[in-house]
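Listed in Swiss-Prot:
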ACT_SITE  His66  active site
BINDING   Gly115, Glu116, Phe117, Gly118  pyridoxal 5'-phosphate binding site
MUTAGEN   His66 to Asn or Gly  Abolishes catalytic activity
Amino acid sequence: MSTNKITFLLNWEAAPYHIPVYLANIKGYFKDENLDIAILEPSNPSDVTELVGSGKVDMGLKAMVHTLAAKARGLPVTSIGSLLDEPFTGICYLEGSGITSDFQSLKGKRIGYVGEFGKIQVDELTKHYGMTPDDYVAVRCGMNVAKYILEGTIDCGIGIECIQQVELEEALKEQGKDSNDAKMLRIDKLAELGCCCFCTILYIANDKFIAENSQAVKKFLKAIKRATDYMLAHPREAWAEYGNFKPTMQTDLNTKKFQRCYAYFSESLYNVHRDWRKVNNYGKRLDILPENYVPNYTNEYLSWPEPKEVDDPEKAQDLMLKHQEECKTCGGYKRLVLA
């Protein structure tokens with residue numbers, strides 16, 4: 001049965017990069033499409049794919065590797081679009097912790113991770129660096145990786161550059177220390193993946209819900225695209241509106257996170273075919289996907305032109321690294337423009 005009432009589950013408590021979803025609600029874009037969206041926050045981020053897959057929630061947000069693994073485990077979920085494209089993801093640590101750019105420096109260290117796939121990724125990496133999973137201590141942290149590093153509960157942990165890395169940098173500044181002492185061992189470099197696409201944040205939906213509500217899905221994405229376009233064109237105004245609706249966003253820390261997220265937002269919302277192929281292969285390497293697995297994504301419900309894929313994704317990642325370093329130093333809102 002089709003419906004205009006949709007439950008939408010975030011992948012975490014409200015964060016700066018959730019702004020398109022909230023803006024679509026704040027500015028009445030969902031209402032313009034005759035949609036009534038209930039935006040929900042999970043008590044446990046690991047529950048999202050299970051709740052969406054079970055049909056208890058209609059739609060949500062989740063990273064690409066989790067979305068692939070969920071379908072492989074029998075949960076009927078499909079990606080219908082992209083929110084945050086390839087945020088740099090890796091093992092965050094502080095200078096002076098005994099950890100260096102050498103992966104083997106992680107021997108004996110306490111490594112924090114959000115959910116089970118973070119541990120699977122680190123375990124797989126140990127095989128390539130003359131180690132075993134017994135050579136480190138895994139600590140499940142949920143979304144508290146930066147907090148636990150600063151408290152000394154863990155030595156390092158998996159996070160993304162525009163969130164946990166920013167938290168570490170700003171904490172160092174408050175202590176009168178150099179923010180450059182917040183470091184990251186990028187997983188895409190360690191695993192030689194050629195992209196950080198495994199952590200691309202996606203709009204996902206329950207398969208039965210999609211089948212019964214195809215027009216509502218199209219309308220939802222149309223409203224999200226409208227909100228994304230507004231945010232990219234007017235980032236300061238959009239951020240102020242989000243902060244008025246969600247006062248927890250009104251901090252210097254969250255503003256800096258939003259500035260660092262800004263370049264990662266997907267303008268088109270399209271699932272990138274090459275990224276899905278790469279992460280599908282990576283999932284097989286991690287033994288979380290069968291060899292014959294077909295990626296569970298579709299661009300069918302996006303009603304605007306699909307952009308051309310980047311010619312050289314590795315070069316684009318190098319340029320993004322420089323871009324994000326500039327954003328860290330200067331702040332502001334600037335998109336990476338590829339020639």
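From the backbone N, Cα and C atoms, a Cβ is placed for every residue, glycine too.
At each noted position, the model has the original residue.
Annotated pyridoxal 5'-phosphate site Gly115, Glu116, Phe117, Gly118; additional same-chain residues within 8 Å of its Cβ mean position, judged by their own Cβ, are Ser46, His66, Tyr113, Val114, Lys119, Ile120, Gln121.
Between the alpha carbons (Cα) of His66 (mutagenesis position) and Gly118 (pyridoxal 5'-phosphate binding site) lies a span of roughly 10 Å. The Cβ of Glu116 (pyridoxal 5'-phosphate binding site) lies under 8 Å from the Cβ of Ser46, each of which sits 6+ residues away along the same chain. Phe117 (pyridoxal 5'-phosphate binding site) falls within a helical segment according to DSSP.
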